[in-house]
Structures are given as structure tokens and as C-alpha cells.
Amino acid sequence: MAQWNQLQQLDTRYLEQLHQLYSDSFPMELRQFLAPWIESQDWAYAASKESHATLVFHNLLGEIDQQYSRFLQESNVLYQHNLRRIKQFLQSRYLEKPMEIARIVARCLWEESRLLQTAATAAQQGGQANHPTAAVVTEKQQMLEQHLQDVRKRVQDLEQKMKVVENLQDDFDFNYKTLKSQGDMQDLNGNNQSVTRQKMQQLEQMLTALDQMRRSIVSELAGLLSAMEYVQKTLTDEELADWKRRQQIACIGGPPNICLDRLENWITSLAESQLQTRQQIKKLEELQQKVSYKGDPIVQHRPMLEERIVELFRNLMKSAFVVERQPCMPMHPDRPLVIKTGVQFTTKVRLLVKFPELNYQLKIKVCIDKDSGDVAALRGSRKFNILGTNTKVMNMEESNNGSLSAEFKHLTLREQRCGNGGRANCDASLIVTEELHLITFETEVYHQGLKIDLETHSLPVVVISNICQMPNAWASILWYNMLTNNPKNVNFFTKPPIGTWDQVAEVLSWQFSSTTKRGLSIEQLTTLAEKLLGPGVNYSGCQITWAKFCKENMAGKGFSFWVWLDNIIDLVKKYILALWNEGYIMGFISKERERAILSTKPPGTFLLRFSESSKEGGVTFTWVEKDISGKTQIQSVEPYTKQQLNNMSFAEIIMGYKIMDATNILVSPLVYLYPDIPKEEAFGKYCRPESQEHPEADPGSAAPYLKTKFICVTPTTCSNTIDLPMSPRTLDSLMQFGNNGEGAEPSAGGQFESLTFDMDLTSECATSPM
């Protein structure tokens, strides 16, 4: 089967990763239209040899023409349009650089192959991988359903056989007592014993049949318990474990976890069958008490059967007690498992055995670090108390689906203060954002004469005392849940394991896709890989340490990779979300790549990218222009940070940005958003209409005010147009200029002044204070 066909059969979790591989550089439509031909070419060789790359590129254009002819015959107007547009784009972008398209296609094919290998590994492991394919999950669930149906049928069949045995035993008991009574009378009267012997033989035959029936039932019960054990192992060790792993992935931004209802139905069905079987085993005890004999199989095997069924039911109930929603502060729903002292957090537990008789019977108690208190003290970790409503009764009324659950909405943590300021050991090896703590939930179940202690734990949480610790705390949560499925390893960061770039890349993309509508493309991830690992061709399998990811400063920078990236994520969510969702922000792109794609474009073409030097997160635009001699120049403006974007939206900055030459003529250098989208088309809808910016003047006022608006201007000189400043701190002076009418001071490190002008909209000219 062709690679592309195999990819389309994967689960949606994998398809999400597949979508991230493709962008405008290599459209997915082209991959779809020419799948067999693309897979038959040696793109890796073409990426290293220009003559072969040129040949393959021209062959690609020929294949596009042939496919266009097919669509023409089919009268498929939409596909004709898309294919023509794709060809024009490829010619304009790669005609002079065929090796570039070869590298892109080679990397996409390699990533596709890696994706298939991951899916195949999940299939071989029987669904215990993070994201099994849809086919594996469906087949496994169907088999599980069949096994559960088989268990239920066998339980019902045994129920019928138990009735048959009971009737046979009653007949035997009646005949035996009757014969015994008659035998006593005959002994008194001295009558012939022949009739008695005949009836004794009949009783012996009945006893033999009864013994065979008992042995058959005991054997079937043993087989039934083995079948239950197999189904239970599948449910708890595979299905439930897989759900818990998916919950971990969902906590760090991965695909949303599936609901527990189906798993609850399966576990409830098995629990009901186990209780019914336990009653059948108890029935055997009653039968034994009425009739027993030498070699009775009930006497020999019933205690063992009773012990097995009770153990199975206990273990099932313990496994069925889960944390449905991990601890999370309501103000930070996208960052669960990070809790700030003194701030309320919520969590929810659920029992996946839906017995109505347990409604309002189970009282849940919450505590923290129950089993790790001594360990925590040894390693110098802080200790906490849980405040608020830390006990609650499970009920079925609070859940929409009637599940047996308890939601805690008003919990807070308070640190236990010690003499040295809270930490039990001043020589603690871990910083506070690497300390892991467990929140424990406990209850007791009394059901049908059984007492079962239930206990479950949250995933490890990080407790912070200041919100500025959130980025590093979240990095700890990412690293832990990315690399382990052990739910209780609180000593994880004493020796944090190493991750691979493939793992890190997936998690980084989730940080965007979970809070926006767009993850990271393969090109964006490659740029991030260069930031972390340095220049390279193939980053797959490259190892990344915890220190490299979060603690060590990047080369030539005074901050770590994660601090830089986390601030960019925050910038996207709070200030430029709509533009990011539209795909207008290229974001992560190297300066070499930026120059390469802009140098072939007409003057005025610009792109939007994130700053590589701003610790707090910044976004800038880079455009192409021609100098006096006609030479192509690539210019960038100093990045805009959150402080500046608080005063003016990025779309309005782009729409109003101007360059002022020595003669005070204002020119807009931004015309087309890369590759060729008119600026007004892309950003106009995100700017406020002038009627909203300038309400009508009061008719009763003596003289109406002139309408004004702020624009961002970079002053320059004719002799130095090729040296446009990298730092127009335009919005830093916005409020000052608006208040006193004076221009901004020259930027501290810039060669030129950066001004925000107040434009007179009536005369359409700049009112310069200079």
C-alpha cells in the first residue's frame, strides 16, 4: 500500500501531526494529487545535487500539467484552479532554487515514515502506546465487548445450572429421607429388604449425577473466574492505563481525552457479573450444608473460588476509583497540575462502578503527600496543608451522565512554616518548581458484606507561591508527563531523564494548538530545533536534557529556551491570537530563511516573525525594498512587545506603519503579506473603523476637534535608507506624545529616532512636532 494511503487510515491523533507537516511551502493538495509519483522519486539525492534537483523539479511541473489535464476532462473546476495556483507558486518560488523544494519534500516524506512507524509500534504493543491507531482501538474494543458478553452469558448459564443442581439435590434429599424413614419402619416390622436395596441403588445413581453436576459447576466457575481475570486485566492494565496516559497527554496540551462513559459501562458490567458469581458461590455453600458426602467438590474448591472472586472484585473496585479531572486553578485552565498557594483549585474523582446503592454512601477525604512525607522531609521539600472543603460525599446527581463522582471546587494549599522559612532542609537539591507533590483521595466501600479501602492519586503537581514561577513550573509538568507514565514518581527531578527532539517537538506544537487553532509546522519546528540544538539536517532522535530545555541560557542570550518560548506563547494568546489563527504570522523562521524567501519577492512584501532576542516575547515584521541603486534590501523593525501592544493592536500598527525620509514624506513600506496577500485584505478587518475611533463632536461645542489617529513612523534619511533602524520604539512614546504633543526621544540604542505621530485626518498630512 502506498505511504499516503496508509497515512489516511491513521487515527485522528496522528492525522493532526500529519497536518502540521504541510504548509504553503509544499501544499498538502499537491501531495494528495501526485502521491504515487512523489513517493517514487529520490528527493534526498535531489536535495544534495542541484542538477538532479533541477531535473526532478521540471518533471514535477510536467506531472502537474498531466494531472491538470485529467481534471480538465473531469470538468473539476475547483481542482483545476487549485492546481494552477500551486504550479504558479512553485515556479515563482523554486524555479531558481530546486534544491530547496527537494529538501522540503524529502523531510516531509521522512516525517511521514516516522509517523507510520510510531503507529505500527503502537499496534504491536497492543494499544499501550500513547496514541494507538483507530483500527487497533476498534478491533480491541470489539474483542473486549465480545469477552464481556461471553462472561455475562456464562454467568447466566451457570445460574440455570445452579437451579438444576438445586432441584436435583432437593429430589435426592427428599428421596433419601423418605427411604431412611421407610427403612426404619421396615426394620421394626421385619419386612423384606429387597425394595429398600433397589431404592438405595436409585439414590446412589442420583448422588452420582449430583456429584457430576457439582463438579461441572465447580469447573465452570473456575473457568469463568479465569475469563473474568483476563477481561479485568484488559480493562485495568490496558484500557484504563491507556486512558490515564491519554489524560496525561491532554493535560500538557495534547489531543483531548475521550470520555469515561464507555469504560464505566464495561467495568460496571464486569462488577455486576462478579457479584452475581459470588452469590452463586455462596449458593454452593448452602447446597453443601444441606447435602455433603465424601469427595464433595464443593468442600474441596469452594473456599478457593470464594477467595478468588472477592480478590477480583476488590481489585476491580480499587482500579475503578480514578481522578477524572486533575487539579487545576480555574484562572489557568490551560495549565493544570500547577497550584499556587492560597489560590483555589478544583479537581474531580469518579468511581467507574455505577451502582445506585452506593449513591451518597462514599465519603471522600483529600490530603497531600500522604505517602511521601518522610521522603519529602529527607529531600528538603516543602510541606503543605489542604484547606477548604476537603471532604465530600460521592453522588450521581451532580454529573450530567449520572456517574458516581465528587467534585472539589474550593480547595487551597497552605505551606507549613518551619524555622528556616518553610523548607525542611536548607540543603535541598531541587528548586521549588521541580518539587513534585501528590494529592490523595481516600474512601471506604461497604457492599454486600465486604469492606474495601479505596485510594487514588492525582498526577504529580507543582506548588508555587508566586505567579512568576508559573513558566518554570509548567515546564516541569511538561517534562514529567512527556517522559513517564509513572503516576507517583515524586523524585523524578532528582535525576531527570533525557528527551528526544521528536518528543519535545510534539509537545511544543501542542502548546500552540491547545490554546489556538494552529499548531507548529515542520518548518517552524525546524527553526526551534536549531535554537535548541544548533544547525543540522536531521534532528530526529537528537537528545535534549532537562537543563538544556529549561535551565541553561541559550547561546549568546541571557535567558533559557523555555523562558523565551513561553513568553511568545503568552504573547500569541493575549495580543495576536486572531492573526496567528489566520496563519498570517510565520513566527519561527531563521534570518537566512527569511532573506531567502523575501529576496525573490517584489518590494513591499513583508512577513511577520517572532523576535529571537526579546526575553519577554516580541513580534516584528520584515520587508523587502530596493535602494537607490536598485539593489534588494531586507529591513526589519524592532520587535513590538506586550507593553507596546497594550496600547495599539498589531494589526493597526501594520496598517499604519510609515517610513519618513529627510523631506518628511511618509511612505508605507508594507504592501503585501507574504506570499502575495494585500495588506488591507489581511489586516483591515482587525482594525477599528474610524467612526468608532472618533465619535461625533458635540453639536453644541464652539469648534469641533480635528480627527486624529496614531501611526508608527520610522524617521530616516535619503543617504541612509539602506540602514533602517532595527529599533523604532514607537509605542513606548505613545502616551507621552498623546499627552504633551512632543515627539519621542531617540531610542537609547538606536541610530535613528522612532516616533508615533498624531495624524490630522482632515488634511491627510502628518503633524510633526519637530
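Cβ from N, Cα, C; glycine included.
Here the original residues are kept at every noted site.
Taking the domain 'SH2' (580-670) as a whole, pLDDT averages 88 in the prediction. What Swiss-Prot lists as domain 'SH2' is 580-670, and the listing cites sequence analysis.
Val77 to Ala appears in Swiss-Prot as a mutagenesis experiment; the accompanying note says: No effect on nuclear import; when associated with A-78 and W-174. Annotation note: Val77 (mutagenesis position) sits in a helical segment as assigned by DSSP.
Listed in Swiss-Prot is the mutagenesis experiment Leu78 to Ala, annotated as follows: No effect on nuclear import; when associated with A-77 and W-174. For Leu78 (mutagenesis position), the count of additional Cβ atoms within 10 Å of its Cβ stands at 8 [all protein chains shown].
Counted within 10 Å of its Cβ, the other Cβ atoms near Phe174 (mutagenesis position) come to 10, all protein chains included. Experimental mutagenesis at this site is recorded by Swiss-Prot as Phe174 to Trp, annotated: No effect on nuclear import; when associated with A-77 and A-78.
On its own chain, Arg609 (mutagenesis position) has Ile585, Met586, Gly587, Phe588, Ile589, Glu594, Val619, Thr620, Phe621, Thr622 as residues at least 6 apart in sequence with a Cβ closer than 8 Å to its own Cβ. The mutagenesis experiment Arg609 to Ala is recorded by Swiss-Prot, whose note states: No effect on nuclear localization; when associated with F-705.
Experimental mutagenesis at this site is recorded by Swiss-Prot as Tyr705 to Phe, annotated: Loss of interaction with Fam220a. No effect on nuclear localization; when associated with A-609.
According to Swiss-Prot, the experimentally introduced change Ser727 to Ala is described as follows: Decreased transcriptional activation.
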Under DSSP, is Arg609 (mutagenesis position) part of a helix or a strand, or is it coil?
strand
How big is the gap, in Å, between the Cα of Phe174 (mutagenesis position) and that of Val77 (mutagenesis position), rounded to a whole number?
89
As a quick check of your reading of DSSP, tell me how many residues in the domain 'SH2' (580-670) are helical, how many are strand and how many are coil.
22 helix, 30 strand, 39 coil
Let's check the environment of Val77 (mutagenesis position): how many other CB atoms sit within 10 Å of its CB?
10
